[in-house]
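Here is the structure we will look at.
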Amino acid sequence: MIDIHSHIVFDVDDGPKSREESKALLAESYRQGVRTIVSTSHRRKGMFETPEEKIAENFLQVREIAKEVADDLVIAYGAEIYYTLDALEKLEKKEIPTLNDSRYALIEFSMHTSYRQIHTGLSNILMLGITPVIAHIERYDALENNEKRVRELIDMGCYTQINSYHVSKPKFFGEKYKFMKKRARYFLERDLVHVVASDMHNLDSRPPYMQQAYDIIAKKYGAKKAKELFVDNPRKIIMDQLI
């Protein structure tokens, strides 16, 4: 499997705090069957403003750590970019990375961003010649149960990603993110998802869940669909090919 959304670099955002935590995440991801991970540390003005130099420096250390986990574990560079005009300017100047230096960039918004703002932001990115991969589409209230809006964004030239955890079945009690799991299922059932990725941050509250999600999708939608969402489409993204 190929995971294009992850927080594996230590001490740069709300992901791992130490080299040891980074290594534990990589090892668990590998155990689940992931062989390529794109590191997408947060870039968000006012919340995650770690200098690019430090992110790059720590990333290179994580790439070395990956060699200790397995010879065939590949770590690529990227970013999860919270959309602002500042981020748009940095993308234009190539000051923040796309996914593995491809045409694709992982873009996020706040849960409560209006559809108009989402549409405008993604249009602005497309005008730079960059193809947005919309991070965890199940989070956005403006897209909830709205096939028309998601199709409109796809028709514009965007791609969509959902988190592996939200593929799993909601628990009966105490499930904080039950509504996101329902949204993810809605999008999957309508064939509105291009990629499933982990968005892993740590082993305690936000582990990978990739193997579990793969198995659920293979069982419910078929092995071909699972391969498309976890292997084929992510590979095309990091190889800078059209999906």
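For all residues, glycine too, the Cβ spot is worked out from N, Cα and C.
Sequence-distant contacts (6 or more apart, same chain, Cβ under 8 Å) of ASP199 (mutagenesis position) comprise HIS5, SER6, HIS7, ALA135, HIS136, ASN163, SER164, TYR165, ARG206. In Swiss-Prot, a mutagenesis experiment is listed as ASP199 to Asn, annotated with the note Loss of activity; when associated with Q-201.
Neighbour list (HIS201 (mutagenesis position), Cβ cut-off 8 Å, at least 6 residues apart, same chain): HIS7, ASP14, GLY15, PRO16. Among the mutagenesis results in Swiss-Prot, HIS201 to Gln has the note: Loss of activity; when associated with N-199. The residue drawn here is the original one.
In the three-state DSSP assignment, the secondary structure recorded for ALA226 (variant position) is helix. Per Swiss-Prot, natural variant ALA226 to Val is noted as: In strain: NCTC 11906.
With a 10 A radius on its CB, ALA226 (variant position) counts 21 other CB atoms from all the protein chains.
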